Amino acid sequence: MDNLYTGISKSIESLPPEITFSYGYIFTNFKKLKWPWLNKRKIDNVYLSNHFFFILQEDAMAYAIEVLIFFSSELSVFYISKADSTGFFNRHGSPSPLKAVISTFLSYLIRRFSRKNIPSRISLFSRSQPQYLFPSSSLNPSKHILDDRELVRWWLKVLDSVNGSQCPKKYVLIPGMDPRETLKYTPQHVDTDLNWICGHPYESMGQSAGEIIPRFPDDPKTRFLDQLDRDGEVVSIDKFWELMAFRQECIHGRIVGFFSLEFPGNDQDGTNNTITEDLDLQNGIQINEKIYRMVYEKLLRSDFETLEKSKGATLDLINDINNSKDIKDSVDWIKKVSGKKTSEDKKRKAIDISEQLKPVNILNESLIRKKSKKK
């Protein structure tokens, strides 16, 4: 992938030009983590960067995703914190581009922020909710809220298309569901190395679950680990997942999914690019952590029930970013992309198919027996 803009443009080029939208991407610099990541009793030497990507259509937020990137000495973790839609995206009768765009964004992050000889992991917990990022968007009748099973399938398709410099191992775990049923949700590949594994990536060399499972904000694994700490319990990694099936997030007849993509370390370091290079490559803008936090918290207090309210909330958020001292007046960080498939492309494809379907005479003339004349 050359850069984020090129990648997103390519991901939707098979869609018609009517599919037009803009996107924005903001992120913060890495700062030392202020809470325990592995060991509850001490602050680990881990660094965190926040990344927020959003899609606009008709000047209103349509979709957004937040990814938290953690750097430890042994692992880079890309934790998908939250993702949500408003229901204000006009597909014009075409397939939705959202899965392809989000896969492209995650692929960009993996390539851009990979570190030399250090493995990377994408981590995600999915649970169906009416809204995550956009308050009151659940009141919009146009918003299609995926149920628990639909959401698991949606994320499996998104993550299945994520590409790093090397192919990842892909893990999915649905607490309380047996492996055979779980794998029915996953995309299947002719190359079995590309198929999903029912399980988790955490390998224990005698350590307890609390020593090898990182802690993330607003994450059910973290809540369970904290509960175990308060109760003074130490459990193995296998016991941890066995008990997780009985946690509040995983019961009441609804399924939840835990996903992990494991990318091996490589000999290239993607973190050497400077901020200036990122701006030239149209790869988003870095802003101050305080501004990021202010914008994010304002988002969670906004109203996205109607299109007009969504436009107003979107404009306020973008103005807050533009008015910060981190943004130069000349920087155009909101990028517009469109599908490129035309009616001529469709016609040409139809002609190609009809040509393939034409019968072809493959008989040799010498093999055709001529009918003898009657005497």
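Glycine residues also receive a Cβ, built from the backbone N, Cα and C atoms like all the rest.
Annotation for D84 (mutagenesis position): spatial neighbours Y63, A64, Q131, Y132, L133, F134, S137, criterion Cβ-Cβ under 8 Å with sequence separation of six or more. Per Swiss-Prot, mutagenesis D84 to A is noted as: Abolishes histone acetyltransferase activity.
Residues or ranges marked as acetyl-CoA binding site in Swiss-Prot (evidence: similarity to another entry): F125, H144, I145, L146, W154. Around W154 (acetyl-CoA binding site), the C-beta neighbours below 8 angstroms that are at least 6 residues distant in the chain are K99, L146. According to its DSSP assignment, W154 (acetyl-CoA binding site) is helical.
One mutagenesis experiment named in Swiss-Prot is D218 to A, and its note says Mildly decreases histone acetyltransferase activity; when associated with A-219. D218 (mutagenesis position) carries neither a helix nor a strand DSSP state and counts as coil. Its own atom aside, the Cβ of D218 (mutagenesis position) has 10 Cβ atoms within 10 angstroms in the protein chains shown.
Annotation of the published mutagenesis D219 to A in Swiss-Prot: Mildly decreases histone acetyltransferase activity; when associated with A-218; the original residue is retained in the structure shown. A sphere of 10 angstroms centred on the C-beta of D219 (mutagenesis position) encloses 19 other C-beta atoms.
If you look up Swiss-Prot, you'll see D219 marked as active site, proton donor/acceptor.
Straight-line distance linking the Cα atoms of F125 (acetyl-CoA binding site) and D218 (mutagenesis position), rounded to a whole number, equals 10 Å. Taking CA atoms as the reference points, D218 (mutagenesis position) and H144 (acetyl-CoA binding site) are 24 Å apart. Under DSSP, D84 (mutagenesis position) is assigned to a strand (E or B) in the three-state scheme. Long-range Cβ neighbours of I145 (acetyl-CoA binding site) (same chain, at least 6 residues apart, Cβ-Cβ under 8 Å): S128, P130, S138. H144 (acetyl-CoA binding site) sits 24 Å from D219 (mutagenesis position), taking the Cα positions as reference.
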